[in-house]
Amino acid sequence: MASGSVAECLQQETTCPVCLQYFAEPMMLDCGHNICCACLARCWGTAETNVSCPQCRETFPQRHMRPNRHLANVTQLVKQLRTERPSGPGGEMGVCEKHREPLKLYCEEDQMPICVVCDRSREHRGHSVLPLEEAVEGFKEQIQNQLDHLKRVKDLKKRRRAQGEQARAELLSLTQMEREKIVWEFEQLYHSLKEHEYRLLARLEELDLAIYNSINGAITQFSCNISHLSSLIAQLEEKQQQPTRELLQDIGDTLSRAERIRIPEPWITPPDLQEKIHIFAQKCLFLTESLKQFTEKMQSDMEKIQELREAQLYSVDVTLDPDTAYPSLILSDNLRQVRYSYLQQDLPDNPERFNLFPCVLGSPCFIAGRHYWEVEVGDKAKWTIGVCEDSVCRKGGVTSAPQNGFWAVSLWYGKEYWALTSPMTALPLRTPLQRVGIFLDYDAGEVSFYNVTERCHTFTFSHATFCGPVRPYFSLSYSGGKSAAPLIICPMSGIDGFSGHVGNHGHSMETSP
């Protein structure tokens with residue numbers, strides 16, 4: 001048997017099958033296997049019965065083991081033999097099994113240690129060979145580089161985890177705050193409704209008492225009259241059956257008493273009670289209608305907020321393309337604001353530029369997916385915003401309509417809002433638009449507009465057919481007064497907690513200014 005094989009056998013015999021290290025206080029079990037004392041303690045825990053061998057899984061009714069001192073001594077000898085091996089790369093690696101020479105070289109092609117005879121052999125001729133020590137140092141350097149890289153990645157992962165934990169805590173704190181606000185608001189609403197309920201029920205109690213007090217006297221009087229009439233009827237019936245002599249006695253008085261009885265007037269409910277009940281019923285009807293309107297408005301507002309929030313999930317940052325701007329339009333340095341000037345700039349008449357109407361396009365181009373952005377129109381009196389195809393005519397007259405590749409809404413002279421359909425559609429808005437949200441669903445062929453301030457839907461172009469890339473579209477003119485203020489594209493990063501390009505499930509093409 002080769003010496004290397006003997007060494008391997010000795011190492012296997014002195015290695016714990018659980019921790020795969022040299023035995024430390026080996027304990028022999030009834031099945032004959034040896035396990036480190038500490039390993040047995042970890043495997044068995046506090047169990048005293050029905051324990052099993054970690055190696056062969058044989059079960060023992062009682063916890064029984066005994067120290068194997070002989071194996072412990074052999075283990076110490078094997079460890080000493082390994083520490084007394086010859087030093088140096090050749091001694092550490094051993095000798096070449098083929099040539100019985102020390103392994104002092106390393107073949108880079110075959111990635112294995114070799115001896116000097118192997119280096120001269122045909123098998124390794126022409127291979128890149130390094131001294132073993134140099135190869136080991138190189139590998140150690142590579143390992144160190146990988147260790148440094150992995151440690152950096154680990155540190156980054158830890159920071160990301162900490163950021164995630166912080167974000168989770170902050171978001172959960174926000175949801176808890178919202179939860180507490182909802183509970184508080186509904187408690188206030190509940191108490192308010194309960195107070196109204198108590199007041200209405202108390203008013204009903206007052207009406208009940210008024211009804212009793214007002215009608216009970218009349219009912220008591222009727223009861224007395226009925227009792228008197230019953231007595232008189234009984235007397236007349238008795239008189240009617242008497243013999244002639246008795247019947248004629250006091251007949252005049254008897255008939256006179258009957259004749260004095262008058263037919264009662266028709267019953268009339270006290271009008272003041274009817275009026276009070278009518279007023280109360282009107283209050284209840286008003287309350288019912290108010291609660292119904294409140295419920296419907298709350299449901300409608302929740303749906304509006306949800307619809308707008310879903311659109312805002314597809315937020316993109318839009319900027320103005322100066323190569324397309326009409327010369328009278330002045331763009332800001334950050335390409336997010338545009339205002340009208342009577343003085344035209346001296347700009348090149350490139351093919352992309354509008355040369356007759358005060359229009360400018362935005363970037364990027366959209367070729368698929370869903371995209372949302374917002375525009376601050378403020379108090380401007382004349383403007384048009386929306387989307388258009390990138391291929392629209394830039395020179396000469398242009399009519400903003402779907403058949404020409406435009407899908408937009410417009411304000412005329414600060415009074416009339418229009419959707420530029422064909423023919424145009426009037427938009428009877430309850431409140432003026434200050435901030436407009438534009439939502440493009442390219443694949444569905446829809447362009448929607450929202451009143452961001454009121455959180456409500458304004459208009460949607462449906463069944464649009466886009467022939468190529470689509471771009472944000474802006475047009476404005478000067479009409480004096482407040483309308484001289486710029487039209488502003490709102491930065492979408494951080495809008496109400498949303499980040500730009502969150503959920504932008506689509507494709508866009510950047511256009512370089």
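Glycine is no exception: its Cβ is also placed from the backbone N, Cα and C atoms.
Lifted from Swiss-Prot, the feature list:
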BINDING   C96, H99, C118, H124  Zn(2+) binding site
DOMAIN    298-492  domain 'B30.2/SPRY'
MUTAGEN   C16 to A  Abolished E3 ubiquitin-protein ligase activity; when associated with A-31
MUTAGEN   C31 to A  Abolished E3 ubiquitin-protein ligase activity; when associated with A-16
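Between the binding-site residues H99, H124, H124 has the most other Cβ atoms inside 10 Å of its own Cβ, all protein chains included. The CA atom of C118 (Zn(2+) binding site) is located 37 Å away from the CA atom of C16 (mutagenesis position). Neighbours of the Zn(2+) site: apart from C96, H99, C118, H124, residues of the same chain with C-beta atoms within 8 angstroms of the site's C-beta centroid are K98, E101, I114, C115, V116, V117, D119, S121, E123.
Fewest other C-beta atoms within 10 angstroms, among the recorded positions C16, C31, C96, are seen around C31. Rounded to a whole number, the distance between the Cα atoms of C16 (mutagenesis position) and H99 (Zn(2+) binding site) is 34 Å. Under the DSSP three-state reduction, C118 (Zn(2+) binding site) is assigned to helix. Around the Cβ of C118 (Zn(2+) binding site), 21 further Cβ atoms fall within 10 Å across all displayed protein chains. In this structure, the CA atom of C31 (mutagenesis position) is 51 Å away from the CA atom of H124 (Zn(2+) binding site).
Distance noted between the C-alpha atoms of H124 (Zn(2+) binding site) and C16 (mutagenesis position) is 40 Å.
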